[in-house]
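Contents: one structure, followed by commentary.
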Amino acid sequence: MDLDQWISKVKDGQHLSEDELQLLCEYVKEILIEESNVQPVNSPVTVCGDIHGQFHDLMKLFQTGGHVPETNYIFMGDFVDRGYNSLEVFTILLLLKARHPANITLLRGNHESRQLTQVYGFYDECQRKYGNANAWRYCTDVFDYLTLSAIIDGTVLCVHGGLSPDVRTIDQIRLIERNCEIPHEGPFCDLMWSDPEDIETWAVSPRGAGWLFGSRVTTEFNHINNLDLVCRAHQLVQEGLKYMFQDKGLVTVWSAPNYCYRCGNVASILSFNDNMEREVKFFTETEENNQMRGPRTGVPYFL
C-alpha cells in the first residue's frame, strides 16, 4: 500500500480502486480493533463535529486547523450521508488513520450504520461511483470497529450524541460490546443518538432513539467522572459551536458549513493546547460546495 500516493489521489478527486479500498478497510480495522471504547488521547488536539460527506469543506477544515500529523484530531462521527462526497470523506479519513494512527481518532456517529446509510445517501453514492455495493460493504464493515468515545487528558469526554441513563461512569462505556450494528436502544444507542436539552434530568427524544438529557444529569456525570467538559456533535448549530447549561459542562461542535448546501450555518472546530486551554476556529463553506446548491430531498436535518 502506497498510502501517500493514495492520499494524493483522493485529494485530487480520484477514487481508489475497489481492491485498493478493500485493502485499506482491512488495514484500518486492524488498527481500530486495538482501540478502547474510551480511547485516551493526549493534548494538544482539535475536536471536530459532523462532516456529512462535505469533502471540500473537510479540506477547508484541515486548512483552518492544520494538517495531520502536525495537528492531532478527534472526529466525532457522522462522516457520511447527506453530502455528495461521503465516499471521498470516509476514504481520506481512513487513509489518514492508516498513515498516522496516533494523530487521528475516529469516533462512530449514528450515521455510521448500515441502516441509515441505505436511506440518507452513502449506499446510493457507492453504487453510483463503483457500479455495485462492494465499496459500501467494505466501509460499513469498518463502522463496526470505530470506537465510541475519546477522553482528552482524562478530563474531556468526546462522544457523538450524548449521555445515557444506563451510563453513570466512563467505565460502563468500556464494557459495551461495540463490534456490531448500532442497536435500537440501550447505552450504545444512546451515546450515538441523545441530545442535551434545557431540562433537569431525562425526557423522551423526538428522534425516536436516544434521550433528551438535562443540566443536572450532565453536571452529575461530569462530577462522578472528574470531567471538565463533554464534547459532542450530532446537532446542527447555526453559529458552529454552542455551550449548554449554566456551568457550560457540555459543548456541541458542528463542522459542516452550510449544511446540506442550504442551511447557511458556519462551522467550527475546537482546539485544546498542551495546557488544555481552548480555542474555537470558525470556517465557512468552500466555493465548490457553494456551487452544489440545488433542490434537496426533504429529509429532516436532525436525524
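Using the three backbone atoms N, Cα and C, a Cβ is placed for every residue, glycine included.
Note that the coordinates shown come from a computational prediction; the quantities given were computed from them, not determined experimentally.
Sequence annotations record features per position, and here Swiss-Prot assigns Zn(2+) 1 binding site to D50, H52, D78. The secondary structure of D50 (Zn(2+) 1 binding site), as reduced to three states from DSSP, is coil rather than helix or strand.
As annotated by Swiss-Prot, Zn(2+) 2 binding site applies to D78, N110, H160, H234, with the evidence given as similarity to another entry. In the three-state DSSP assignment, the secondary structure recorded for N110 (Zn(2+) 2 binding site) is coil. Counted within 10 Å of its Cβ, the other Cβ atoms near N110 (Zn(2+) 2 binding site) come to 25, all protein chains included.
In sequence order, H52, G53, H111, L116, T117, Y120, G121, F122 are the residues near D81 (mutagenesis position), counting only same-chain partners six or more apart with C-beta under 8 A. According to DSSP, D81 (mutagenesis position) is assigned to coil rather than to any helix or strand. Here Swiss-Prot notes a mutagenesis experiment, D81 to N, with the remark: Almost abolishes catalytic activity.
What Swiss-Prot lists as active site, proton donor is H111.
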Counting across all protein chains shown, how many other Cβ atoms sit within 10 Å of the Cβ of H234 (Zn(2+) 2 binding site)?
28
Output field, Zn(2+) 2 shell: CB within 8 Å of site CB centroid, site D78, N110, H160, H234 dropped:
D50, M76, G77, G109, H111, G161, M192, W193, A233
Can you give me the residues near the recorded Zn(2+) 1 site, meaning same chain, not D50, H52, D78 themselves, Cβ no more than 8 Å from the center of the site's Cβ atoms?
G49, I51, G53, G77, F79, V80, D81, R82, G109, H111, A233, S255, A256
